[in-house]
Amino acid sequence: MTLEKFVDALPIPDTLKPVQQSKEKTYYEVTMEECTHQLHRDLPPTRLWGYNGLFPGPTIEVKRNENVYVKWMNNLPSTHFLPIDHTIHHSDSQHEEPEVKTVVHLHGGVTPDDSDGYPEAWFSKDFEQTGPYFKREVYHYPNQQRGAILWYHDHAMALTRLNVYAGLVGAYIIHDPKEKRLKLPSDEYDVPLLITDRTINEDGSLFYPSAPENPSPSLPNPSIVPAFCGETILVNGKVWPYLEVEPRKYRFRVINASNTRTYNLSLDNGGDFIQIGSDGGLLPRSVKLNSFSLAPAERYDIIIDFTAYEGESIILANSAGCGGDVNPETDANIMQFRVTKPLAQKDESRKPKYLASYPSVQHERIQNIRTLKLAGTQDEYGRPVLLLNNKRWHDPVTETPKVGTTEIWSIINPTRGTHPIHLHLVSFRVLDRRPFDIARYQESGELSYTGPAVPPPPSEKGWKDTIQAHAGEVLRIAATFGPYSGRYVWHCHILEHEDYDMMRPMDITDPHK
């Protein structure tokens, strides 16, 4: 089915309004609901799941240090409309688990562990059933962190890929009042772009595969797939939308909320992006980019200056295929900018060179160095299973950093693909990447480097919480753990990998407790 591109205006998600607000705290309520939305002018309405019945969910905008509480409520149907594989992470408990489980993770949030959205802290409709790690109905987000682009999404055990694909995603923006001095584009010129990919049937329904291609007769049905990319790209819940802009500077907060797909974004007129931030907030200094790679869960904070493009139409393009080349008719396109609106007032916003101060990584303060490898195996059905350090989810915890300590994690990737690795609770700095001989490593376990360590490009010199670990490279990151202790996770953010079984619990310990 061919859908005409750039016929629907880009929706700007509503900002969530608090139920109660005082100097001490702000309280929100959000309900997960089944809903229908018309994703394209020529499509029938699509059944989705959305926060407050919206896809994407409402944007939550908070100030740095604002004490925020959110009651996340599940009002979803008792059965899923996407294919559940009951052979992965099935419950060993005596009580039957509900088919539809949810829990919300604030991605990039520095939050207590009982508000982090631990996969086994799930809850069913009206909290009738809860997972073994469920602790509270109202989550607490202290927002004691830098201004940054965060996002919230489902994180339920073995269901994350399906619940997110169904629509359970939304943006969460922390505003730092100190940013005002930088005079960045603001208000209606500060726009979130939440990018997803889907396959949509002619009747408007979402397609998600119930089995891998050419499945063997022995496979369970439904059966998890190792990856999935839809050929139809949506931004803020619309298929290939357009945005009318003024000939001036705009700030775009770009979030990759896709399950598997990595994008390589550029402007089709050869124009530049000015990157001002990444996952964890502003960069030390702005970076001029002609293109940038955005893996699942990564965020880029960019400025596009349309001043010289009055009257033009510009396509935000993608050159990264998913298991093959991009199709110029489909996934090579993201959205269109139309520089057709008159300038409302003089543009006094800036593209500052220097943005934020950064402490250098103090190598003498490193308390621990961990070597962790990405690995692959097969399950009893012959399906691929990707692992972290050859451990399954339910194996004993092996990563136990102490609160306040700084560690270097050396992540070895001998697999065939790039994996976006996400650590909960912390932001980290990228130290370097170094190529190694995969064949020798697979054969003998010997790490034989084939080139020098390469420091991160300027676009990765800020705070990160999700980072691309490329095939055939050792990635080194430095993280200071805390300020909270408790049970968190780290995982690959390709959701099909995360669900089976590329996710591990992580205990951040406090020796004083």
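Residue 1 is the first one shown; counting continues down the chain.
Cβ atoms here come from the backbone N, Cα and C positions, even for glycine.
Taken from Swiss-Prot, the feature domain 'Plastocyanin-like 1' covers 45-81, and the record attributes it to sequence analysis. Long-range contacts of the domain 'Plastocyanin-like 1' (45-81) within the same chain, counting only residues at least 6 positions beyond its ends with a Cβ under 8 Å from a Cβ of the stretch, are 13-16, 24-39, 98-100, 102-104, 123-127, 137-147, 152, 159, 162-163, 166-177, 192, 194, 200, 204-206, 236-237, 257.
Residues or ranges marked as domain 'Plastocyanin-like 2' by Swiss-Prot: 101-178. Summarising model confidence by region, the domain 'Plastocyanin-like 2' (101-178) averages a pLDDT of 99.
Per Swiss-Prot, Cu cation 1 binding site is recorded for H105, H422, and the stated evidence type is experimental evidence. Counting every protein chain shown, the Cβ of H422 (Cu cation 1 binding site) has 24 other Cβ atoms within 10 Å.
Cβ neighbours within 10 Å of D116 (mutagenesis position), excluding its own Cβ and spanning all shown chains: 25. According to Swiss-Prot, the experimentally introduced change D116 to A is described as follows: 5-fold decrease in catalytic efficiency with ABTS as substrate. 785-fold decrease in catalytic efficiency with 2,6-DMP as substrate.
Mapped onto three states, the DSSP output places D116 (mutagenesis position) in coil. According to Swiss-Prot, the mutagenesis experiment D116 to N carries this note: 33-fold decrease in catalytic efficiency with ABTS as substrate. Almost loss of activity with 2,6-DMP as substrate.
The note that Swiss-Prot attaches to the published mutagenesis D116 to L is: 9-fold decrease in catalytic efficiency with ABTS as substrate. Almost loss of activity with 2,6-DMP as substrate.
R146 (mutagenesis position) falls within neither a helix nor a strand when secondary structure is assigned with DSSP, and so counts as coil. What Swiss-Prot notes for the published mutagenesis of R146 to K is this: 357-fold decrease in catalytic efficiency with ABTS as substrate. 152-fold decrease in catalytic efficiency with SGZ as substrate.
Residues or ranges marked as domain 'Plastocyanin-like 4' by Swiss-Prot: 378-509. Applying DSSP to the domain 'Plastocyanin-like 4' (378-509) sorts its residues as follows: 14 helix, 60 strand, 58 coil.
According to Swiss-Prot, the experimentally introduced change L386 to A is described as follows: Slight decrease in catalytic efficiency. Shows minimal changes in the structure of the copper centers.
R429 to K appears in Swiss-Prot as a published mutagenesis result, with the remark: 25-fold decrease in catalytic efficiency with ABTS as substrate. 30-fold decrease in catalytic efficiency with SGZ as substrate. Cβ environment of R429 (mutagenesis position): V361, K461, W463, K464, I477, A478, A479 lie under 8 Å away, each six or more residues apart in the same chain.
Looking at Swiss-Prot, you'll find the mutagenesis T480 to F noted as follows: Retains approximately 30% of the wild-type activity with SGZ but does not affect activity with ABTS. Of all Cβ atoms in the protein chains displayed, 21 besides its own lie within 10 Å of the Cβ of T480 (mutagenesis position).
Record note (Swiss-Prot), mutagenesis T480 to A: Retains approximately 60% of the wild-type activity with both ABTS and SGZ. The unchanged residue is displayed.
For H491 (mutagenesis position), applying a Cβ distance below 8 Å and a minimum sequence separation of six or more within one chain yields L388, I421, H422, H497, E498, M502, M503, R504. For H491 to C, Swiss-Prot lists a mutagenesis experiment annotated as follows: Decreases copper content. Strong decrease in catalytic efficiency with both ABTS and SGZ.
Recorded in Swiss-Prot as a mutagenesis result, H497 to A carries the remark: Loss of laccase activity. Mutant fails to develop the dark brown phenotype typical of the wild type strain. Decreases copper content.
Under its mutagenesis entries, Swiss-Prot includes E498 to L with the note: Almost loss of laccase activity.
In this view, E498 (mutagenesis position) is surrounded by 27 other Cβ atoms within 10 Å of its Cβ, with every protein chain counted. Annotation of the published mutagenesis E498 to T in Swiss-Prot: 165-fold decrease in catalytic efficiency with ABTS as substrate. 400-fold decrease in catalytic efficiency with 2,6-DMP as substrate; the original residue is retained in the structure shown.
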Spatially closest candidate among D116, R146, L386, T480, the listed mutagenesis positions, to H105 (Cu cation 1 binding site) (Cα to Cα): D116
So which mutagenesis positions out of D116, R146, T480 end up within 10 angstroms of L386 (mutagenesis position), measuring C-alpha to C-alpha? none
Whole-number answer please: how many Å between the C-alpha atoms of D116 (mutagenesis position) and T480 (mutagenesis position)? 18
Cα separation, R146 (mutagenesis position) to T480 (mutagenesis position) (Å, whole number): 15
Run through the Cβ atoms and count how many others sit within 10 Å of the one on R146 (mutagenesis position). 20
Per DSSP (helix/strand/coil reduction), H105 (Cu cation 1 binding site) sits in strand
